[in-house]
Amino acid sequence: MKKTIVALAVAAVAATSANAATVYNQDGTKVDVNGSVRLLLKKEKDKRGDLMDNGSRVSFKASHDLGEGLSALAYAELRFSKDVKNKDGEVIKQPIGNNVHAKRLYAGFAYEGVGTLTFGNQLTIGDDVGVSDYTYFLGGINNLLSSGEKAINFKSAEFNGLTFGGAYVFSDDFDKNGLRDGRGFVVAGLYNRKIGDVGFAFEAGYSQKYVKQEVASVLPPPPGSVTVYKDEKEKAFMVGAELSYAGLALGVDYAQSKVTNVDGKKRALEVGLNYDINDKAKVYTDFIWAKEGPKGATTRDRSIILGAGYKLHKQVETFVEGGWGREKDANGVTTKDNVVGVGLRVHF
């Protein structure tokens, strides 16, 4: 589950970990390094069991105090593995440590009591929306513009539990006459309050982006013809609310999206329940209902996820998680799927 954490200049370097090691702190300049190795042993229906990298990373965070509450910041995050895909875009291999690459790379400014403004390859505020996903790797229905390789992102400081912001993402194609695939914006608001042992959260976001759509042809295309694409807008919104008491939390999210000139919408509802048994152990469950397509030709999905997590140490986390899904297409044909995984995360 993603929590809204906003705290002056330090929070501006997103994903700050309490376990970060400060390697330099002098004359207003601070540099932190942290990371984690995340491994997952997974078995999916009709596939072989496999051991894979589940997002291992190393991050570097730097901030420079400019005075008067203003600071400059920079963030770089390295990942170590990339899926191998075939020509149709299907994943055929998931190696471990086959590709060291920069997953995030951005810089910007933070102003105390106002917020942060960053530029580069980063998550947007849209990624913060969602309260019902308590899982480690199977849950989540976020449909917003949540990241961009060329993004400008603003996130406010917290004002009595309220945080808000927006982001603009540039298209990868700088050709003026080219497709604008990926270009768009997102705005979001996050509200979190806690009174005693009772907590409440409400989050909402809206985004628009251009997506590439194939131009339909009345006649079958001749052999050797080139597929033609055009830009269409995808409009999406997501809302969620969470109620918590002591170690028990219940979250509900709803997401919907629609592409211009494409029949039908995508809708999804996720309900999550999490119970922290103590500081080390938790159990959780998630239910997801989704449907896609025009009336009379709708595909429906149902999923249930169960899991438990246990911390062997404040920096060593283990978990087991299983999911069972059922999809029913427009013709009434039902397909079932299941997956189970055991994971280990060692933070440093």
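Each Cβ is built from the backbone N, Cα and C atoms, and glycine gets one as well.
Sequence unchanged from the original; the noted substitutions are absent.
Owing to the predicted nature of the structure, the values given are computational and were not obtained by experimental measurement.
While the structure shown retains the original residue, Swiss-Prot records the natural variant A167 to T with this note: In strain: Serotype 10. Residue environment of A167 (variant position) contains 27 other Cβ atoms, counted within 10 Å of its Cβ in all protein chains.
DSSP classifies A167 (variant position) as strand under the three-state reduction.
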